Amino acid sequence: MSEITIGVLSLQGDFEPHINHFIKLQIPSLNIIQVRNVHDLGLCDGLVIPGGESTTVRRCCAYENDTLYNALVHFIHVLKKPIWGTCAGCILLSKNVENIKLYSNFGNKFSFGGLDITICRNFYGSQNDSFICSLNIISDSSAFKKDLTAACIRAPYIREILSDEVKVLATFSHESYGPNIIAAVEQNNCLGTVFHPELLPHTAFQQYFYEKVKNYKYS
């Protein structure tokens, strides 16, 4: 089997723990690289956009007339390569970001798109309102056999699903906001999680994304 290269966007945010979690999979044919420019992106079979600060990441993609932003849009919508956004990364993959004009001047070009959802940033409050929850896995993928938990840090909230193509992979309950809160979604080549899977010991979502990239490359 030829090498599979998964990139982790390394402009800002929690990229090193993501890299370490993929290394934990111990797959000899898997190559993990940091992505900081268009050249790096061109080496990737799949890409992870980690948690961090979505407006900061978007500003980092704006240099040289949106060169990296445009390359990422091409990666997602033209090449249709697998991409996974966690927390802030999920925000950047969302079609609609609520009240984004209050936070940035990018307008309709704030997010890359790919997930037909409406999302709300920092829904649960500040850093002090972060929490760990149990996931209710809806997917039948073998990657998700074990009981899984999720770390939600200034997590976004998926307000609405806008297309039948969007599949819910996992939900959780919150004492203040009720049950069946969407934790993970998938639409074609795009995967989104509102939590930080790289901050807990399990590698289930890294395994799931690796399988997604492998299926893309060898389909």
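Each residue's number is its place along the chain shown, starting with 1.
Even glycines carry a Cβ here, placed using N, Cα and C.
So, quick note: what you're seeing has the original residues, none of the substitutions.
Features reported for this protein in Swiss-Prot:
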- Cys87: active site, nucleophile (ACT_SITE)
- His196: active site, charge relay system (ACT_SITE)
- Glu198: active site, charge relay system (ACT_SITE)
- Gly52, Glu53, Ser54, Arg121, Ile153, Arg154: L-glutamine binding site (BINDING)
- Glu53 to Tyr: No glutaminase activity (MUTAGEN)
- Arg154 to Trp: No glutaminase activity (MUTAGEN)
- His196 to Asn: No activity (MUTAGEN)
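Comparing C-alpha positions, Cys87 (active site, nucleophile) sits nearest to His196 among the recorded positions Glu53, Arg121, His196.
Residue pair Arg121 (L-glutamine binding site) / Arg154 (mutagenesis position) shows a Cα separation of 8 Å.
Within the set of recorded positions Glu53, His196, Glu198, the entry lying nearest in space to Ile153 (L-glutamine binding site) is His196 (CA atoms).
Of all the Cβ atoms in the protein chains shown, 29 others lie within 10 Å of the Cβ of Ser54 (L-glutamine binding site). Across the annotated binding residues for L-glutamine (Gly52, Glu53, Ser54, Arg121, Ile153, Arg154), the two most widely spaced Cα atoms sit 13 Å apart. A distance of 12 Å separates the Cα atom of Ser54 (L-glutamine binding site) from that of Arg154 (mutagenesis position). Other than Gly52, Glu53, Ser54, Arg121, Ile153, Arg154, the residues of this chain whose Cβ falls within 8 Å of the Cβ centroid of the L-glutamine site are, in sequence order, Gly13, Gly51, Cys87, Ala88, Ile91, Asn122, Pro156.
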